[in-house]
Amino acid sequence: MNQVYFLDIFMFVFVLQFLFYFKEGMLNTLVKKFLNSLVGVFSYSNTLPLSSVISVFTFIILLTCCFGGYFTYSFCPCGMVEFTFVYAAVAWLSTLLTFISSEKFSVYMSKPGDTYLKTLSMLLVEIVSEFSRPLALTVRLTVNIMVGHLISMMLYQGLELSMGDQYVWLSIFAIMMECFVFFIQSYIFSRLIFLYLNE
């Protein structure tokens, strides 16, 4: 049941070619408008020009994972701790390496006029704060996706028990609620990565 078959990969690649290889057409126009609106939503920083691109890329990858897993296997991979932890660790590591390579890192670690004890204690606090971020990102995304899934399924089951199972719109409503949760959680995760990059 949880196996990936050749036809699944073939269909995924087949659909991807329509998204990325069309030079002109309605689908290409819609994708461009969607991407431009995402760059507007994530804003643009003069100090770190690629931060919005990284956030938009993270948002699109998370949405693809959420929708791809949900509509093919009825389970979102972002609800699995393993997938979310690896993705959060990679995203956090990119923000950490960007921060370390900047000039702010040396100024941030030793401020002029501070005593050695204060610098050491602040360094320990900052290290704990920095290394707890991937765990916080993992827990936040996994728990919110799972809670959103459980709430929408409980609402669906409750409405189905009270109204009967002849209403198709109840299942459509539950699917739309799940999709809304996917959008919100992907946005929050990518926005946090954007904020980590702009520190």
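Note: Cβ is positioned from N, Cα and C throughout, glycine not excepted.
For SER51 to Gly, Swiss-Prot lists a natural variant annotated as follows: In strain: VT847.
For VAL53 to Leu, Swiss-Prot lists a natural variant annotated as follows: In strain: VT847. Around the Cβ of VAL53 (variant position), a 10 Å sphere holds 14 further Cβ atoms from the protein chains shown.
Spatially close to CYS66 (variant position) yet at least six residues away along the chain are CYS76, PRO77, CYS78, ILE145, PHE182, GLN185, SER186, judged by Cβ distances under 8 angstroms. Quoted from Swiss-Prot, the note attached to the natural variant CYS66 to Trp states: In strain: VT847.
Listed in Swiss-Prot as a natural variant, VAL86 to Phe is described as follows: In strain: ED3032 and ED3036. Close to VAL86 (variant position) in the fold, though at least 6 residues off in sequence, lies no residue with a CB less than 8 Å from its CB.
Quoted from Swiss-Prot, the note attached to the natural variant THR98 to Ala states: In strain: EG4181. DSSP assigns THR98 (variant position) to a helical segment in the three-state reduction. Of all the Cβ atoms in the protein chains shown, 18 others lie within 10 Å of the Cβ of THR98 (variant position).
Other C-beta atoms found within 10 angstroms of the C-beta of VAL168 (variant position) number 8, with every protein chain shown included. What Swiss-Prot says about the natural variant VAL168 to Ile is this: In strain: ED3092 and ED3101.
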